[in-house]
Amino acid sequence: MGVFSNLRGPKIGLTHEELPVVANGSTSSSSSPSSFKRKVSTFLPICVALVVIIEIGFLCRLDNASLVDTLTHFFTKSSSDLKVGSGIEKCQEWLERVDSVTYSRDFTKDPIFISGSNKDFKSCSVDCVMGFTSDKKPDAAFGLSHQPGTLSIIRSMESAQYYQENNLAQARRKGYDIVMTTSLSSDVPVGYFSWAEYDIMAPVQPKTEKALAAAFISNCAARNFRLQALEALMKTNVKIDSYGGCHRNRDGSVEKVEALKHYKFSLAFENTNEEDYVTEKFFQSLVAGSVPVVVGAPNIEEFAPSPDSFLHIKQMDDVKAVAKKMKYLADNPDAYNQTLRWKHEGPSDSFKALIDMAAVHSSCRLCIFVATRIREQEEKSPEFKRRPCKCTRGSETVYHLYVRERGRFDMESIFLKDGNLTLEALESAVLAKFMSLRYEPIWKKERPASLRGDGKLRVHGIYPIGLTQRQALYNFKFEGNSSLSTHIQRNPCPKFEVVFV
């Protein structure tokens, strides 16, 4: 393009041998070598000036950042790579081409290797090998690894109040690079929930038991007040059938979920009150259609299918009020049925977004986390290809963004114009892209049939890659269009994840 490429073409000092030759071997009679040189000397500056003017006119249409990128790419790319200014390609097509990257590591040929655990998933969107022995250096390993370049992983589903190393800050101090716990703030959460494990939408059964609630509590030395809460409820004349080792009054040799189906309430009492520590006690109650009465996670509402689907004893002072509520619901069928309405109408989008996370096995999510980290490190290196990430034509600038569904590895391109860097435009661009691909969400085959929808994609959230699931699902939100615009302009080729519901 323009001035530099044209200056590389003609040579300034032409020799006698380079002049046109007539058939008889003499030079053209119309001009001598000296007159030709004079003509070249006369017209060459004019030609150069014209080309410079044209070039400046083109470059002035770019903003400053685009000017730097254009000049950088000019010196590293052939003229065929810079046709966007000539109108041969649209900005989107040009960006798709010049922003493309061939990374130094092809995971299809050189898969992620995780050491210290057997592979426990069928498929994953990034090639990944797990095992105990290999000639290859691991990308990550369970336990504290002292091998340089290998990430150390801790994985546990136990409460941090019983196992201090599961505390996120403690794990970091010990040297773990990747934390996998029940905490949604961990790098790769490993929760007790999933569509595959629990038939959450199972129909409600008749409540035939005389007792209001059932309890299955065997650890009578829990580090919270659950045993005291059980005793206090019994003293309020709430009849409870206890199948566990604590205050047992019923034969414990029953199938738990089947037994719970016939009680109006289930005591989902955890052994600790810890954020995000929500175990099978709660989810089995949902399966059974027995309203869970919770002692446990202070943020239990984030794990509930609807706001009125549970009762929460946050502290001992709440016992009397909860007991009163249980009796009221038991005596008022319409009010009680409201607590189970989600079974018929479907749970909230936030609940579906949470459970959908488990549609991708935690080990696969670990592999994606490691692969993403490897790519990010390469992109930060000085040797990494510089990409324009935006294109300006006239007064309009087009920005190149990348997006993937949560649980996938590969990215898809979307584009936004500078006059429309809005949250609405971002969502529309994401939907348009994935709908054009006839994309099927990860959870499609995992959810119960009644929750798979009508085939139309709906966005629950879009967030920058790198956030924890706590941030992505509950805490993060762009503060209006200006916040999104600033993020896009400050982060060339920004990457996002989308959660579909």
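Quick reminder: no glycine exception, Cβ is built from N, Cα and C everywhere.
Substituted residues are absent from this model; it holds the original ones throughout.
Under 8 Å, Cβ to Cβ, and six or more positions away along its own chain, SER218 (mutagenesis position) finds GLY244, GLY245, CYS246. Under the heading of mutagenesis, Swiss-Prot lists SER218 to Ala and annotates it as follows: Loss of catalytic activity.
One mutagenesis experiment named in Swiss-Prot is ASN219 to Ala, and its note says Loss of catalytic activity associated with a 3-fold decrease in affinity for GDP-fucose. Look at ASN219 (mutagenesis position): DSSP puts it in coil.
DSSP gives ARG226 (mutagenesis position) a helix state. Among the mutagenesis results in Swiss-Prot, ARG226 to Ala has the note: Loss of catalytic activity. The residue drawn here is the original one.
Within the same chain, residues at least six positions away from TYR243 (mutagenesis position) with a Cβ under 8 Å of its Cβ are ALA214, ALA215, PHE216, ARG250, ASP251, GLY252, VAL254, LYS256, ALA259. According to Swiss-Prot, the mutagenesis experiment TYR243 to Ala carries the annotation: 90 percent decrease in catalytic activity associated with a 2.4-fold decrease in affinity for GDP-fucose.
SER253 to Ala appears in Swiss-Prot as a published mutagenesis result, with the remark: 65 percent decrease in catalytic activity with no decrease in affinity for GDP-fucose. Its Cβ taken as reference, SER253 (mutagenesis position) is surrounded by 6 other Cβ atoms within 10 Å in the chains shown.
Spatially close to ASN337 (mutagenesis position) yet at least six residues away along the chain is no residue at all, judged by Cβ distances under 8 angstroms. Under its mutagenesis entries, Swiss-Prot includes ASN337 to Ala with the note: 80 percent decrease in catalytic activity.
Swiss-Prot lists THR339 to Ala among its mutagenesis entries, and the accompanying note reads: 90 percent decrease in catalytic activity associated with a 3.6-fold decrease in affinity for GDP-fucose. 95 percent decrease in catalytic activity; when associated with A-422 and A-483. Long-range Cβ proximity for THR339 (mutagenesis position), meaning a same-chain Cβ under 8 A and a gap of 6 or more residues, is found for VAL291, ASP308, SER309, PHE310, LEU329.
Among the mutagenesis results in Swiss-Prot, THR422 to Ala has the note: 65 percent decrease in catalytic activity. 95 percent decrease in catalytic activity; when associated with A-339 and A-483. The residue drawn here is the original one. Non-local neighbourhood of THR422 (mutagenesis position): ASN481, LEU484, SER485, each in the same chain, at least six residues away, with C-beta under 8 Å from its C-beta.
For the mutagenesis experiment SER483 to Ala, the note given by Swiss-Prot reads: 70 percent decrease in catalytic activity. 95 percent decrease in catalytic activity; when associated with A-339 and A-422. Sequence-distant neighbours of SER483 (mutagenesis position): no residue of the same chain at least 6 apart has a C-beta under 8 Å from its C-beta.
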CB within-chain contacts under 8 A for ASN219 (mutagenesis position), separation at least 6: GLY245, CYS246, ASN271
ARG226 (mutagenesis position) and SER253 (mutagenesis position), distance between Cα atoms, whole Å: 22
Cβ atoms near ARG226 (mutagenesis position) (within 10 Å, other residues, all chains): 25
